[in-house]
Amino acid sequence: MGGGDGAAFKRPGDGARLQRVLGLGSRREPRSLPAGGPAPRRTAPPPPGHASAGPAAMSSHIAKSESKTSLLKAAAAAASGGSRAPRHGPARDPGLPSRRLPGSCPATPQSSGDPSSRRPLCRPAPREEGARGSQRVLPQAHCRPREALPAAASRPSPSSPLPPARGRDGEERGLSPALGLRGSLRARGRGDSVPAAASEADPFLHRLRPMLSSAFGQDRSLRPEEIEELREAFREFDKDKDGYINCRDLGNCMRTMGYMPTEMELIELSQQINMNLGGHVDFDDFVELMGPKLLAETADMIGVKELRDAFREFDTNGDGEISTSELREAMRKLLGHQVGHRDIEEIIRDVDLNGDGRVDFEEFVRMMSR
């Protein structure tokens, strides 16, 4: 037996075959990798008895006829041109009616290129019947076409300003009657056209200025209260109580009374006092110097008391109204000449607001405030 084994091993390759069988084969040296990278590994085909072998293992668990049928159905549905499902939101069942919120505009199909085929953006929704029959869907204002706006929308609103109502002589009602004449005088200063009623009142204004100057201006004499005011100021600066004040005290007295004379005015005043009055001023000279200044200051200051005094000068019989004859007589005294009857009637007509032919105190105040 030993000889048989030895004879068997004498065959070429028997020893290497035996080593492979026993697992003691020599190790192979690692082969060098090619430049293109590792070669793909070859997988040995499975043995004939393996479970994955055969055509049945290559297909899925679904039968081949069923998979082909489902694919054909999907391709036919895509080729039929059916509506795609929306990308956003759930799919809507075509059998259900679409719901619309009250007041919203329904969708309209796109119009063709013909302008005559265009329709309004929205039409009033019909009244719903059934369970919702009591509810009426009203269209919103923005859904109405522009041509359907009512004609009342073009009318002015009640809050829009209306032209002021004008009364007699072109005066605005509810305003002072003096404003109409003042506006006409401003228009004349700008060169605008002046109404005829305002131009007729101009002669009255020219006659009124001398009256105001005589009653309240510098042409009048000092009132007793004004003389008493000057006397108190003179006594305050008469230090030695001899009835005279010097030039320096006169300047201080003027500043105390509210007059601010310049240095040049004080020099001229002192020269006049030294030359004509011996360097001292008594009360009469003081009134002569300060009277015109006091009258010039109060010339434009007309109060209610002064207006009542002037009204009494016109109202000679004291009945509270100025008649045509009283106005003619007062103007004759103030102006120094007789005024014609026609001119007096024009003055009364311009001043008389209630049209009774006479002038009361209220109308007189409005006349004087022009």
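Placement of Cβ uses the backbone N, Cα and C atoms for every residue, glycine included.
Neighbour count (other Cβ atoms within 10 Å of the Cβ, all protein chains): 18 for Tyr244 (Mg(2+) binding site). The annotation Mg(2+) binding site is assigned in Swiss-Prot to Asp238, Asp240, Asp242, Tyr244 on the grounds of experimental evidence.
Over all protein chains present, the Cβ of Glu326 (Ca(2+) 2 binding site) has 19 other Cβ atoms lying within 10 Å. According to Swiss-Prot, the feature Ca(2+) 2 binding site maps to Asp315, Asn317, Asp319, Glu321, Glu326, Leu353, Gly357, Asp360, an assignment based on experimental evidence.
For the domain 'EF-hand 1' (225-260), the residues of the chain that approach it from at least six positions outside its boundaries are 266, 269-270, 273-274, 279-283, 286-287, 289-291, 293-294, 297-298, judged by C-beta separation under 8 angstroms. What Swiss-Prot records for 225-260 is domain 'EF-hand 1'.
Outside the domain 'EF-hand 2' (279-296), and at least 6 residues removed from its termini, the chain residues within Cβ reach (under 8 Å) are 217-218, 220, 222, 226-227, 229-231, 233-234, 243-247, 250, 253-254, 257, 259, 269, 273. For 279-296, the entry in Swiss-Prot reads domain 'EF-hand 2', with the evidence type sequence analysis.
Secondary structure at Asp238 (mutagenesis position), as computed by DSSP, is coil. For Asp238 (mutagenesis position), the number of other Cβ atoms no farther than 10 Å from its own Cβ, over all displayed protein chains, is 18. According to Swiss-Prot, the mutagenesis experiment Asp238 to Ala carries this note: Loss of magnesium-binding. Loss of binding to ITPRs; when associated with A-240; A-315; A-317; A-352 and A-354.
Proximity of Asp240 (mutagenesis position) to non-local residues of its own chain (separation of 6 or more, Cβ distance below 8 Å) is seen for none. Among the mutagenesis results in Swiss-Prot, Asp240 to Ala has the note: Loss of magnesium-binding. Loss of binding to ITPRs; when associated with A-238; A-315; A-317; A-352 and A-354. The residue drawn here is the original one.
Under its mutagenesis annotations, Swiss-Prot gives Asp242 to Ala the following note: Loss of magnesium-binding. Every protein chain considered, the tally of other Cβ atoms within 10 Å of the Cβ of Asp242 (mutagenesis position) stands at 9.
Experimental mutagenesis at this site is recorded by Swiss-Prot as Asp249 to Ala, annotated: No effect on magnesium-binding. Non-local neighbourhood of Asp249 (mutagenesis position): Phe237, Asp238, Lys239, each in the same chain, at least six residues away, with C-beta under 8 Å from its C-beta.
Under mutagenesis, Swiss-Prot gives Asn317 to Ala with this note: Loss of binding to ITPRs; when associated with A-238; A-240; A-315; A-352 and A-354. Classification of Asn317 (mutagenesis position) by DSSP places it in coil, neither helical nor stranded. A simple way to gauge crowding: the CB of Asn317 (mutagenesis position) has 10 other CB atoms within 10 angstroms, across all the protein chains here.
What Swiss-Prot says about the mutagenesis result for Ser323 to Ala is this: Loss of phosphorylation and loss of calcium release by InsP(3). Cβ neighbour count for Ser323 (mutagenesis position): 18 (other Cβ atoms within 10 Å of its Cβ, all protein chains included).
Of all the Cβ atoms in the protein chains shown, 17 others lie within 10 Å of the Cβ of Asp352 (mutagenesis position). Under the DSSP three-state reduction, Asp352 (mutagenesis position) is assigned to coil, being neither helix nor strand. What Swiss-Prot says about the mutagenesis result for Asp352 to Ala is this: Loss of binding to ITPRs; when associated with A-238; A-240; A-315; A-317 and A-354.
Counting only same-chain residues at least 6 apart in sequence, those with a Cβ under 8 Å from the Cβ of Asn354 (mutagenesis position) are Glu363. For the mutagenesis result Asn354 to Ala, the note given in Swiss-Prot is Loss of binding to ITPRs; when associated with A-238; A-240; A-315; A-317 and A-352.
Measuring Cα to Cα from Ser323 (mutagenesis position), none of the recorded positions Asp242, Tyr244, Leu353 fall within 10 Å.
In sequence order, Ser323, Thr324, Ile348 make up the list of same-chain residues 6 or more apart from Gly357 (Ca(2+) 2 binding site) whose Cβ falls under 8 Å from its Cβ. Ranking the recorded positions Asp242, Tyr244, Asp352 by the distance of their Cα atoms from the Cα of Glu321 (Ca(2+) 2 binding site) places Asp352 first. Sitting within 8 Å of the Cβ centre of Asp238, Asp240, Asp242, Tyr244, and not among those site residues for Mg(2+), are the Cβ atoms of Lys239, Lys241, Gly243, Ile245.
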